[in-house]
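Undergrad: Here the residue is the original one, but Swiss-Prot notes a mutagenesis experiment at this spot, F10 to A: Remains toxic in E.coli. Experimental mutagenesis at this site is recorded by Swiss-Prot as S19 to A, annotated: Partially toxic in E.coli. One mutagenesis experiment catalogued in Swiss-Prot, Q21 to A, is accompanied by this note: Not toxic in E.coli. For the published mutagenesis R25 to A, Swiss-Prot gives the following note: Not toxic in E.coli, 50-fold decreased RNA-binding. One mutagenesis experiment named in Swiss-Prot is N32 to A, and its note says Not toxic in E.coli. Experimental mutagenesis is annotated in Swiss-Prot for T48 to A, with the remark: Not toxic in E.coli. According to Swiss-Prot, the experimentally introduced change Q50 to A is described as follows: Remains toxic in E.coli. What Swiss-Prot says about the mutagenesis result for K53 to A is this: Not toxic in E.coli, 70-fold decreased RNA-binding. According to Swiss-Prot, the mutagenesis experiment R71 to A carries the annotation: Remains toxic in E.coli. Quoted from Swiss-Prot, the note on mutagenesis experiment S73 to A is: Not toxic in E.coli, 100-fold decreased RNA-binding. Under its mutagenesis annotations, Swiss-Prot gives E78 to A the following note: Not toxic in E.coli, 625-fold decreased RNA-binding.
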Amino acid sequence: MIVKRGDVYFADLSPVVGSEQGGVRPVLVIQNDIGNRFSPTAIVAAITAQIQKAKLPTHVEIDAKRYGFERDSVILLEQIRTIDKQRLTDKITHLDDEMMDKVDEALQISLALIDF
């Protein structure tokens, strides 16, 4: 399986503990493409369609029509994890550079790499 940074797949994130995002849901691959090429794992961020959640600076909204989603959704950059690529199933879409710039900014905030 060839996985690229910016790809969105369905993945089964179960089992979970506490407030972790779980179940079969879309995830965004945020790992660099060298890691994606050589590692059996991928670093991903969970995506939810629960857009009424509190808007955090670590959230990036996805327009369903523009990116081929069934519903408007939110990328949760505070919900990142490393998963085996075997958890990835169907590819949904690939996010463009404009969207990935927003993801990068939210990720930097999540990891305290920039002041907020």
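Glycine residues also receive a Cβ, built from the backbone N, Cα and C atoms like all the rest.
Nothing has been swapped: the model has the original residues at all the noted spots.
In terms of burial and nearby residues, how do these features look in this structure?
TA: Taking Cβ-Cβ distances under 8 Å and a sequence gap of 6 or more within the same chain, the neighbours of F10 (mutagenesis position) are V24, R25, P26, V27, L88, T89, D90, I92.
Spatially close to S19 (mutagenesis position) yet at least six residues away along the chain is no residue at all, judged by Cβ distances under 8 angstroms.
In this structure, Q21 (mutagenesis position) belongs to neither helix nor strand by DSSP; it is coil. Annotation for Q21 (mutagenesis position): same-chain Cβ neighbours under 8 Å, separated by at least 6 residues, are L13, A46, T48, L76, Q79.
Neighbour density for R25 (mutagenesis position): within 10 A of its CB lie 17 other CB atoms from the protein chains shown.
Long-range neighbours of N32 (mutagenesis position) (same chain, six or more residues apart, CB within less than 8 Å of its CB): R5. In the three-state DSSP reading, N32 (mutagenesis position) counts as coil.
For T48 (mutagenesis position), the Cβ neighbour count at a 10 Å cut-off comes to 16, with all displayed protein chains included. The secondary structure of T48 (mutagenesis position), as reduced to three states from DSSP, is extended strand.
Neighbour density for Q50 (mutagenesis position): within 10 A of its CB lie 10 other CB atoms from the protein chains shown.
Classification of R71 (mutagenesis position) by DSSP places it in coil, neither helical nor stranded. Remark: R71 (mutagenesis position) has A49, I51, A64 as non-local neighbours, by Cβ distance under 8 Å and separation of at least 6 in sequence.
Cβ neighbours of E78 (mutagenesis position) (same chain, under 8 Å, six or more residues apart in sequence): L56, T58, S110.
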Undergrad: Can you name the residues of this chain that are 6 or more positions from S73 (mutagenesis position) yet have a C-beta less than 8 Å from its C-beta?
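TA: Correct list: P26, I47, T48, A49, I51, E61, I62, A64.
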